[in-house]
Every structure is written in structure tokens, then in C-alpha cells.
Amino acid sequence: MNKVRTCWNEGRPALAGWLQLPGTLHAEALARLDYDAVVIDMQHSPIDFGQVAPMLIAIELGGAEPFVRTQVNDPSDIMKLLDAGAYGIIAPMVNTRAEAQTLASALHYSPRGLRSFGPRRPSLRYGSGYLAQASETVVGLAMIETREALANIDEILSVDGIDGVFIGPTDLALDLGHAPLVDTEEAEVVSAIAHVRERAHAAGKRVGIFCGSGGFARVKLAEGFDFVTAAPDLAMLSAAARQVIADARAL
């Protein structure tokens with residue numbers, strides 16, 4: 001069973017790390033912390049497929065569920081990542097029901113979807129019984145990042161085969177005419193985020209959000225979000241380095 005899905009089945013939200021730097025060592029190190037999942041960001045990072053495959057192994061070895069935010073909502077890319085051992089897919093810029101259906105079809109085998117059969121790494125974890133439980137091992141979230149997606153939110157949420165939606169607050173803020181801040185307090189953006197959360201839960205779906213800090217993640221967890229990421233690795237590295245430098249220079 002997918003660890004994130006286990007959290008949800010037990011009535012708990014899932015907390016995830018976020019990786020923008022390539023490499024297996026720090027991927028495993030983060031996965032060994034108290035994260036339920038670790039997301040590899042292939043959209044806004046230099047990480048390519050040759051790098052992501054061993055990172056998926058490292059995250060699984062560390063004990064967290066390996067997720068990927070894909071470059072685009074492309075079925076061939078999604079299927080390849082699933083075969084490489086991704087157990088969660090976050091697809092960017094899903095604006096319509098048709099685009100959500102594209103994501104859903106890539107996540108599931110026939111008759112529920114169009115995923116091609118070749119689960120090289122999943123079959124190592126789940127054995128010969130993988131096909132029968134494949135849909136339960138994968139979590140699929142469609143990113144809500146535009147005014148168009150907001151207008152179509154109920155249609156997107158009506159798609160069978162996706163678990164829910166994941167809010168990208170910076171692109172959403174930008175498309176609504178505001179500064180692209182992660183932990184935004186802009187009233188229109190805050191209202192839009194709350195609306196997505198409410199519509200998702202009304203539809204019986206899960207809702208996640210990207211957060212830039214642990215404090216903001218705590219707020220979103222308290223608000224009822226089901227899947228929350230808290231600060232990417234590069235931001236945490238920079239913040240820690242700034243603090244070390246400040247401590248060293250505090251003469």
C-alpha cells in the first residue's frame with residue numbers, strides 16, 4: 001500500500017519533502033526523516049530522467065514514498081516514471097477535465113486507463129501480484145495553477161482515476177495578477193486556495209499544496225489539507241547556510 005494512501009485511510013494528512021537538487025545521498029537522507037513522501041521536482045529543476053531513476057530508489061530505501069512532479073502532463077513520461085518506481089505523480093498545469101483525464105489514463109492499466117504494462121521496479125516491490133493492486137499503489141494529483149483551472153475545478157475533480165488536486169500557489173497568484181509568492185497572504189489568492197480545498201473535499205477528493213516553510217505547512221495542515229510539502233531542499237540548504245554564516249560572523 002502507498003504510504004500516503006495509508007495516511008489518508010487512517011485519517012491523517014501526509015507531509016512531504018521536496019527535491020530540486022539532483023543526487024541520491026541527500027534524497028535518501030531526507031527520506032529517512034519524518035516525511036511520508038519525498039517529491040522530486042522535474043519541472044523547475046535540472047533533474048533529468050537519468051538522475052531521477054536512482055533518486056526514486058534512494059527515497060524508497062530511506063523509507064518515504066517516492067513522488068515526482070513531472071515536467072508536463074504527458075502520458076509517456078508519466079508511465080516511464082511509474083515503471084521506474086514513482087508511486088506518486090503530480091502533474092502540472094491541469095486546466096480542464098480533458099487534461100485531468102489524460103493524467104488519469106496514464107496512471108491506470110486497462111480497463112480503467114491506458115497505462116502500458118512494464119512495471120520493472122514496482123514488480124520488485126510488489127511481486128507477481130502487482131497488476132491486481134497497481135491502482136492502489138499509485139497516487140495521482142492534478143495541479144491547479146491558473147484562473148482557467150479554478151473555473152473548471154468541479155469538472156477536474158469529477159474525473160475518476162485521480163486522487164485529487166495539488167495547488168501551485170506561485171503560478172496561481174501570478175495568473176490572478178499578484179506577485180508569485182509561495183506562502184502568500186494576498187486575499188484573492190487565499191480565497192481561491194480555500195475554494196479549491198472546499199470543492200475537493202465536497203467531491204470526496206484529496207487536496208494538497210506546496211508550502212515554503214514549516215510554519216506555513218503547519219497552518220495548511222490545520223486548515224485540513226491532505227498532502228502538504230514544506231520547503232524545497234535548495235531553500236533549506238540556503239537558509240541553513242545563511243544561519244551558519246551569521247553565527248560564524250557574530251563577533
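Keep in mind that glycine also has a Cβ here, set from the backbone N, Cα and C atoms.
Feature annotation from Swiss-Prot assigns active site, proton acceptor to His44; the stated evidence is similarity to another entry. The Cβ of His44 (mutagenesis position) has Gln20 as same-chain neighbours under 8 Å, each 6 or more residues away in sequence.
The annotation 3-hydroxypyruvate binding site is assigned in Swiss-Prot to Arg69, Thr170, Asp171. Cβ neighbours of Arg69 (mutagenesis position) (same chain, under 8 Å, six or more residues apart in sequence): Val39, Ile40, Asp41, Met42, Gln43, Ile90, Ala91, Pro92, Met143. Following the DSSP three-state reduction, the secondary structure of Arg69 (mutagenesis position) is strand.
Per Swiss-Prot, the feature Mg(2+) binding site maps to Glu145, Asp171; the stated evidence is experimental evidence. For Asp171 (3-hydroxypyruvate binding site), other Cβ atoms within 10 Å of its Cβ number 18.
For the mutagenesis experiment His44 to Ala, the note given by Swiss-Prot reads: Retains 40% of activity for the decarboxylation of oxaloacetate. 36-fold decrease in affinity towards phosphate.
What Swiss-Prot says about the mutagenesis result for Arg69 to Ala is this: Loss of decarboxylation activity.
As a published mutagenesis entry, Phe210 to Leu appears in Swiss-Prot alongside the note: Efficiently catalyzes the first step of the aldol reaction to generate the enol intermediate from hydroxypyruvate, but its configuration hinders subsequent C-C bond formation. Phe210 (mutagenesis position) carries a strand DSSP state (E or B).
Swiss-Prot documents Phe210 to Tyr as a published mutagenesis change and attaches the note 2-fold increased activity. Increases the electron density of the interacting aromatic system. Sequence-distant neighbours of Phe210 (mutagenesis position): residues of the same chain at least 6 apart with a C-beta under 8 Å from its C-beta are Trp18, Phe166, Ile167, Gly168, Pro169, Thr170, Val182, Thr229.
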*Relative to the Cβ position of Thr170 (3-hydroxypyruvate binding site), how many further Cβ atoms are located within 10 Å?*
19
*Taking just the CA atoms, what is the gap between Glu145 (Mg(2+) binding site) and Asp171 (3-hydroxypyruvate binding site) in Å?*
5
*What are the other residues, in sequence order, whose C-beta lies within 8 angstroms of the center of the C-beta atoms of Arg69, Thr170, Asp171 at the 3-hydroxypyruvate site?*
Gln43, His44, Pro92, Met143, Glu145, Gly168, Pro169, Leu172, Phe210
*Tell me, how many other CB atoms lie within 10 A of the CB of Glu145 (Mg(2+) binding site), whichever protein chain they belong to?*
24
